[in-house]
Amino acid sequence: MHRGRSASARQERDFRALMDLAHGFMASQVLFAGCALRVFDAAALGPVDAAALARSSGLSPRGTRLLLDACAGLGLLRRRRGAGPRGPAYTNSPLASTFLVAGSPLSQRSLLLYLAGTTYLCWGHLADGVREGRSQYARAVGVDADDPFTAIYRSEAERLLFMRGLQETWSLCGGRVLTAFDLSPFRVICDLGGGSGALARMAARLYPGSEVTVFETPDVVAAARAHFPPPADEDGAEPRVRFLSGDFFRSPLPPADLYVLARVLHDWADAACVELLRRVRGALRPGGAVLLVESVLSPGGAGPTRTLLLSLTMLLQARGRERTEAEYRALTARAGFSRLRLRRPRGPYHAMMAARGGGAGARSDGGGGDATSQTGSGTGSEVGAQD
């Protein structure tokens, strides 16, 4: 009898765990809908009730009440005790106040909207992606493109949403990866595929003695200049960052002491990564180095779970995968770099630095591998990016 009861209790626990996994997409959609409908922005102004929010936002009263209750159940909102004539009132939880309100310094709203409108749709075709071994943009968003960024940047609105999402990611954890190593000896820094320039501007603030350049595609550079003006520091000065446009698989790369590749290599297969690293090494000055920012798998590739899921995202949205430290060490060595070192700052990303070295791996031409065009900033769905 005791064994039977234990087995039954274990089965109940396993079934609950199974249902939590099966229903996980529902929780994601509650989060996404709350952001899209600006529920958390409304609650930031004061307690909200379903009837008033529905009326002011043009929503159905029934749907609004159900969504607010679900947000409260997930810990995104707090349902106040007691109910007035229009039903219960809701306020933001600390999590929502910090990460889900559009005006918060650490808001991740744009990132979540990007996940909802692109990554979530691709994940609906995971079985197809596993069968075919290729991205699922054609099924998910109707764009059948060899270059993943053609799909991500399928409209100017989507381009800006993606760039804002990356900017939000770096606002949360950019400083940690940029201070994992002391970058002050590097006087000229180039952020390859640096998007809006958020990480580059952070580097310029942290290392005021360095000149920082963002190398991006022409369309991204134009969008960065038009829509992402540099914030002034406390003394009113703007961090000095310049933008150069080009294709990092084809165009000449500017000379630098340090190249930063943040969430870039995970987009690409090994051959393209080696080709890009060789191009970077060819542009580095003597004594230079490359800083890689990635979510690194544990030895053997068995975890962490979040990084394993990100690797599937790369199957569905790009051509690459997440890798172990040993795999990054092998890639950099094939490109001629030496002494790869890994640091694990608090947060979702790891920082790796490899020295330019003096071997024969450098090559300054832009062809080879399976690289056909520049990806720009990593597709990382960072996914928030929580550990």
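Heads up, the Cβ atoms here are built off N, Cα and C, so glycines get one too.
Don't expect the noted substitutions in this model, because it carries the original residues.
Here's what Swiss-Prot has on this protein:
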{"type": "VARIANT", "residues": "R78 to G", "note": "In strain: C57BL/6J, 129/Sv, BALB/c, FVB/N and more; reduces protein expression"}
{"type": "BINDING", "residues": "Y153, W170, E216, G246, D247, F248, R263", "note": "S-adenosyl-L-methionine binding site"}
{"type": "VARIANT", "residues": "R242 to C", "note": "In strain: C57BL/6J, 129/Sv, BALB/c, FVB/N and more; reduces protein expression"}
{"type": "ACT_SITE", "residues": "H266", "note": "active site, proton donor/acceptor"}
{"type": "BINDING", "residues": "D267, Q317", "note": "substrate binding site"}
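Candidate recorded positions: R78, R242, R263, H266. Fewest other C-beta atoms within 10 angstroms, R242. Candidate recorded positions: R78, D267, Q317. Nearest to G246 (S-adenosyl-L-methionine binding site) by Cα distance: D267. Per Cα geometry, D267 is the residue among the recorded positions R78, H266, D267, Q317 nearest to D247 (S-adenosyl-L-methionine binding site). The two recorded residues, D267 (substrate binding site) and F248 (S-adenosyl-L-methionine binding site), have Cα atoms 14 Å apart. Candidate binding-site residues: Y153, W170, F248. Fewest other C-beta atoms within 10 angstroms, Y153. Other Cβ atoms within 10 Å of the Cβ of D267 (substrate binding site), summed over all protein chains shown, number 24. DSSP assigns E216 (S-adenosyl-L-methionine binding site) to a strand in the three-state reduction. W170 (S-adenosyl-L-methionine binding site) is 28 Å away from R78 (variant position) when you measure Cα to Cα. For G246 (S-adenosyl-L-methionine binding site), the Cβ neighbour count at a 10 Å cut-off comes to 17, with all displayed protein chains included.
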